[in-house]
Amino acid sequence: MKQSHFFAHLSRLKLINRWPLMRNVRTENVSEHSLQVAMVAHALAAIKNRKFGGNVNAERIALLAMYHDASEVLTGDLPTPVKYFNSQIAQEYKAIEKIAQQKLVDMVPEELRDIFAPLIDEHAYSDEEKSLVKQADALCAYLKCLEELAAGNNEFLLAKTRLEATLEARRSQEMDYFMEIFVPSFHLSLDEISQDSPL
């Protein structure tokens, strides 16, 4: 039986830091970001289903979000100002991402490939799935900005403003609900969010 390097590669997502051009109070890696995006994407899907008549598979959305940046283990996390410097660079980077996604899929044993390929290849996502994962991705980047700003790091002021515009462009009922119910707590200290806890 042939060995696969697939999970050994994915394990290295924890070595790739996000926001590489920014001074960070706390460094965030791609692995922990992916977990947070999965949790938020799952919540958005659940909110959509429960509150707004949606019919999406929240567990699949969480899985897609877990793998949404998997190709960065081969490409690295390119800083946003570089990635979107102009349309040509953005287009070329998308092509590089596609190649990296295919390379990861090719690492999976053939008998399992049909399970993992639709998780890694974003072209297999439905429009609704892609929208929910992108909303969650932007929300988590926004939450990172709030955390950095709360810690006194003004380096993230412009990023927060840019992400507010992104969130507005991707706005949905489920995102509005999440922003109203869950996001305000990110402005609070540990003591403040623990006041109601019996522990």
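Cβ from N, Cα, C; glycine included.
Features reported for this protein in Swiss-Prot:
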- Arg18 to Ala: Shows negligible enzymatic activity (MUTAGEN)
- Arg18, Trp19, His33, Asp69, Asp77, Leu78, Pro79, Thr80, Asp137: substrate binding site (BINDING)
- Val30 to Ala: Shows reduced activity and affinity compared to the wild-type (MUTAGEN)
- 30-142: domain 'HD' (DOMAIN)
- His33 to Ala: Shows negligible enzymatic activity (MUTAGEN)
- His33, His68, Asp69, Asp137: Co(2+) binding site (BINDING)
- His68 to Ala: Shows negligible enzymatic activity (MUTAGEN)
- Glu122 to Ala: Shows reduced activity and affinity compared to the wild-type (MUTAGEN)
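Long-range Cβ neighbours of Asp69 (Co(2+) binding site) (same chain, at least 6 residues apart, Cβ-Cβ under 8 Å): Leu13, Val30, His33, Ser34, Val37, Asp77. For Asp137 (substrate binding site), the same-chain residues that are 6 or more apart in sequence and have a Cβ closer than 8 Å to its Cβ are Val37, Ala65, His68. Other than the site residues His33, His68, Asp69, Asp137, same-chain residues with C-beta atoms no more than 8 angstroms from the centre of those residues' C-beta atoms, the Co(2+) site, are Val30, Ser34, Val37, Ala65, Val133, Cys140. Of all Cβ atoms in the shown protein chains, 19 besides its own fall within 10 Å of the Cβ of Arg18 (mutagenesis position).
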